[in-house]
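J.: I have a structure here, written as structure tokens, and I will follow up with some questions on it.
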Amino acid sequence: MAFNPPVIRAFSQPAFTYVFKFPYPQWKEKEWLLHALLAHGTEQSMIQLRNCAPHPDEDIIRDDLLISLEDRHFGAVLCKAVYMATTTLMSHKQRNMFPRCDIIVQSELGEKNLHCHIIVGGEGLSKRNAKSSCAQFYGLILAEIIQRCKSLLATRPFEPEEADIFHTLKKAEREAWGGVTGGNMQILQYRDRRGDLHAQTVDPLRFFKNYLLPKNRCISSYSKPDVCTSPDNWFILAEKTYSHTLINGLPLPEHYRKNYHATLDNEVIPGPQTMAYGGRGPWEHLPEVGDQRLAASSVSTTYKPNKKEKLMLNLLDKCKELNLLVYEDLVANCPELLLMLEGQPGGARLIEQVLGMHHINVCSNFTALTYLFHLHPVTSLDSDNKALQLLLIQGYNPLAVGHALCCVLNKQFGKQNTVCFYGPASTGKTNMAKAIVQGIRLYGCVNHLNKGFVFNDCRQRLVVWWEECLMHQDWVEPAKCILGGTECRIDVKHRDSVLLTQTPVIISTNHDIYAVVGGNSVSHVHAAPLKERVIQLNFMKQLPQTFGEITATEIAALLQWCFNEYDCTLTGFKQKWNLDKIPNSFPLGVLCPTHSQDFTLHENGYCTDCGGYLPHSADNSMYTDRASETSTGDITPSDLGDSDGEDTEPETSQVDYCPPKKRRLTAPASPPNSPASSVSTITFFNTWHAQPRDEDELREYERQASLLQKKRESRKRGEEETLADNSSQEQEPQPDPTQWGERLGFISSGTPNQPPIVLHCFEDLRPSDEDEGEYIGEKRQ
């Protein structure tokens, strides 16, 4: 027979009540998994309890099952875990291994949630820390539950569905230690006149007697209360149920519950005999409530902000509307509002707080890339873009670099969270880095001079700019976390350390950032982990002094084009540029044939594959045609009318000239600067070097392409006819020597052994030296 706990007659103060919800919403559909995880060995008993008869019918099996499951079912195990976690919390509060406190825990199977009610009282808890302790309390409870789940691993490994519940608990525990409860740990609260919520103390014994005790027992969602509760302990008006109850670590048996309730009601918590005023009896001469008091009670308690708070709200709205990020922006755009706020007590501090709130709002809603597009919404990538020109001069594919920058600024490039522009002076590295960060505007800088607080300016920023980066042993460890995008805590001047979330980093330097300097020694121990976190672009070519600065609009145009054309993720970057691994040194660009990186002649636009400039058609139409052939697919330059399409006639007639067997059949191409080529091919490709922008341009492009296609077909037919004529000429029989002689002007004399008659046009021809040599030693006729 179970031990009956003594009736609790005093409860430690102050007392608070908590509610813990089991962080697995589908617990009712998979309750059998909870039996296996928390109460291993009770699965068969729970199945048998489903088929038992309800009270008052006699059922020996039912009574035996209820006795055996008294404190072994999963509700009892959950109740014990919560009690142990509560004891641990109070020991932390009182700094004592054996805290002096009172604890009541009751587990219940609700309609939606599996939850536990906790009443705890004692020194160490107060209105100030009871509410803030919810996350810590939640983490301690989950740790106790996980520890009981691990006991199952001693007998067998987890099933897949059991492992799913276990990992859900582990994830919730990690979030709890980060201060996130997800609404699964709540405390009874009240709202004050200002609308703030505070922890509410309770009368623990009355709360226990009136709310927790009058409930019927139900230890499984498959069974019913009339199966688990005997008729002698049935609460008639109770609609809710409970699973298990612990009072200071001792279980409250089901058969003793009604007795316990009666003892509390009669001996411990008697009702008031007299009213609290005047010694009147109950319901005698109650005070009348006047109209004014009724009117006052119906007045709305909505909080009204004062003048200072209204000014702060207006300034915050202005910052969101006009994208104001620094104090100078406030002075330029809303000086009147700024002056009114400066006139308030502590106005400068209030302005800093408003700007800090706006920075937090921007960092939570935008990434560096999306905020850049938010500030520069409509931009087009032109061929005279200086960012495009600079990357081409340094030997890189500007489209590939833009793709990588989009991934890094959008926090989609994995562990490589940093872009480093390395090179000597006057190569454009600072020009490029400055254009990126000034386009984003909300950026922080690293200060080497303030050695104790190097990253003081990096919190609540979209991007970090590390100009002339130098790695020192004092800050190399936090630098590795920041360069890799790992969350870490940084020291801030005159404040506690703050959490720095993942923030992209832009570096421009001419130092070796992989060599760590410390004192009079240089170490390369950190070189490998630093290289895994950095993408380095080497700028080695010096720029002319007239190159100019890259504007924020130009860098935004390049990144916006890449963001619209490519999949800006790590996987998309690897697939687009055929890379198995992103190296530390960014790969150089490979230009298409005939495409140039010389930005002097850039009117024809840029190639969408290599980023190089298309060459000038006026300089060499042959290369333009070849480049166009690679970019236009099936339409070739010969098909678009580069040649005249006319067959050239031979200089001699068919009688006077016999064509060779291997004669060139195609008509010679027109010269590079011919009018026909300039009108057809070059004009077409100069007009359509980019995609049509709307439906009208698309229809015009299709019309011109169809005309050029028809011209190609007509030219093909002419070439086929020429080929047929030449084939017929080759099939004619070759003339014999006599016929050749007649064609050359020799006529046979008709008299035997007489030389032929030579026409007058050949009479003046003198024999050559070779002919003279043929008659040496012979008598000439």
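Using N, Cα and C of the backbone, Cβ positions are placed for all residues, glycine too.
What you see is the original sequence, not a version with the noted changes.
Dumping what Swiss-Prot says about this protein:
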- 11-271: domain 'PV NS1-Nuc' (DOMAIN)
- Tyr211: active site, for nuclease activity (ACT_SITE)
- Asp384 to Asn: In strain: Eg/BSU-1 (VARIANT)
- 397-552: domain 'SF3 helicase' (DOMAIN)
- Pro398 to Leu: In strain: Eg/BSU-1 (VARIANT)
- Gly423, Pro424, Ala425, Ser426, Thr427, Gly428, Lys429, Thr430: ATP binding site (BINDING)
- Gln536 to His: In strain: Eg/BSU-1 (VARIANT)
- Glu649 to Lys: In strain: KU3 and Salvator1 (VARIANT)
- Phe746 to Leu: In strain: KU3 and Salvator1 (VARIANT)
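Could you give the neighbours, burial and distances for every feature on this list?
T.: On its own chain, Tyr211 (active site, for nuclease activity) has no residue at least 6 apart in sequence with a Cβ closer than 8 Å to its own Cβ. Classification of Tyr211 (active site, for nuclease activity) by DSSP places it within a helix.
Secondary structure at Asp384 (variant position), taken from DSSP and collapsed to helix, strand or coil, is coil.
According to its DSSP assignment, Pro398 (variant position) is helical.
Using a 10 Å radius centred on the Cβ of Ser426 (ATP binding site) and all shown protein chains, the other Cβ atoms total 15.
The secondary structure of Gln536 (variant position), as reduced to three states from DSSP, is extended strand. Spatially close to Gln536 (variant position) yet at least six residues away along the chain are Cys420, Tyr422, Asn584, Ser585, Phe586, judged by Cβ distances under 8 angstroms.
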J.: Can you tell me the mean pLDDT for the domain 'PV NS1-Nuc' (11-271)?
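T.: Across the residues of the domain 'PV NS1-Nuc' (11-271) the model's pLDDT averages 87 on the 0 to 100 scale.
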J.: How many Å lie between the Cα of Thr427 (ATP binding site) and the Cα of Pro398 (variant position)?
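T.: About 16 Å separates the two Cα atoms.
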J.: Using the alpha carbons only, what distance in Å do you get between Gly428 (ATP binding site) and Pro398 (variant position) once rounded?
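T.: Each residue's Cα considered, Gly428 (ATP binding site) and Pro398 (variant position) end up 14 Å apart.
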J.: How many Å lie between the Cα of Pro398 (variant position) and the Cα of Thr430 (ATP binding site)?
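T.: Rounded to a whole number, the Cα-Cα distance is 17 Å.
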J.: Enter the number of other CB atoms within 10 angstroms of the CB of Gly428 (ATP binding site).
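T.: Gly428 (ATP binding site): 25 neighbouring Cβ atoms within 10 Å.
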J.: Look at each of the recorded positions, Pro398, Gly423, Pro424, and point out the one with the fewest other Cβ atoms around it within 10 Å.
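T.: Ranked by other Cβ atoms within 10 Å, the recorded positions Pro398, Gly423, Pro424 bottom out at Pro424.
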J.: Between Gly423 (ATP binding site) and Asp384 (variant position), what C-alpha distance do you get in Å?
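T.: Counting only the Cα atoms, the answer is 24 Å.
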J.: Starting from the Cβ centroid of Gly423, Pro424, Ala425, Ser426, Thr427, Gly428, Lys429, Thr430, which together make up the recorded ATP site, report each further residue of the same chain whose Cβ lies within 8 Å of that point, ordered by sequence.
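T.: For the ATP site the neighbour list reads Phe421, Asn431, Asn510, Phe539, Gln542, Leu543.
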J.: Using Cα coordinates, what distance in whole Å links Asp384 (variant position) and Pro424 (ATP binding site)?
T.: 25
